Amino acid sequence: METNFIGDDYGPLFHYQYRLIVIGDSTVGKSSLLRYFTEGKMAEISDPTVGVDFYARMIELRPGYRVKLQLWDTAGQEKFRSITKSYYRNSVGVLAIYDTTNRESFEHVENWVKEAALNLGGPSPSKCVFQLVGTKSDMDSQRQVNYEEGEYFAKYHKMKFIETSSRTGDNVNEAFHMIAQEIQNRVDDGELRPVDGWEGLKTGIMRSQSVCLSERSFPQNSSAGACGC
């Protein structure tokens, strides 16, 4: 775990907290993507998510400006869809994931995006940020979805787009910084704002003179009572 000791700094521990939901078919690599982002390494074995798992990490959008990302990893199986829907309401951002080596997973993205759009909450659901992410970009010999197809879909739906690899780490950090920066842009423009009772976007907290700040938080199984803080 990467840890920073911070002293003589009375600024906020983080300026904002963004809650993001990660959606897509089962086995597209959602959990592997999140584990690489939060742990800095590829998961050798990744069992299918049951219900919803929770991850978190602090990132710096610009020098001295930190945001905390809460990341909800949802199960792709149909039997868990009702559970997934309940998490949309408290999300400010949606990462729609497909596997570049599985065309069917790409064809299902439109349904996932529609479902998310219908269930998002907050004061301005239409202003919440969507981003399309293709996984397994290193597996060119098995590719079934061209980069241009993902790019076209994203442009049509007015989404950001990026391809990643949880095997090599290519573009993993960039994917999360990209969506966080777009959320921040909308906050700065007044399109998104924190409101009581909505967990999607929250203002930061202050820290004491000296604290130990963990940059990476490891996943917790929500079924085991993971907190939503």
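Every residue, even glycine, has its Cβ placed from backbone N, Cα and C.
Here's what Swiss-Prot has on this protein:
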BINDING   ASP73, THR74, ALA75, GLY76, GLN77  GTP binding site
MUTAGEN   SER31 to Asn  Mutation mimics dominant negative 'GDP-locked' form of protein; abolishes interaction with rsf-1 in vitro
MUTAGEN   GLN77 to Leu  Mutation mimics constitutively active 'GTP-locked' form of protein; does not affect interaction with rsf-1 in vitro
Residue, out of the recorded positions SER31, THR74, whose Cβ gathers the largest set of other Cβ atoms within 10 Å: THR74
ASP73 (GTP binding site) versus SER31 (mutagenesis position) - Cα distance in angstrom: 7
DSSP state at SER31 (mutagenesis position), helix/strand/coil: helix
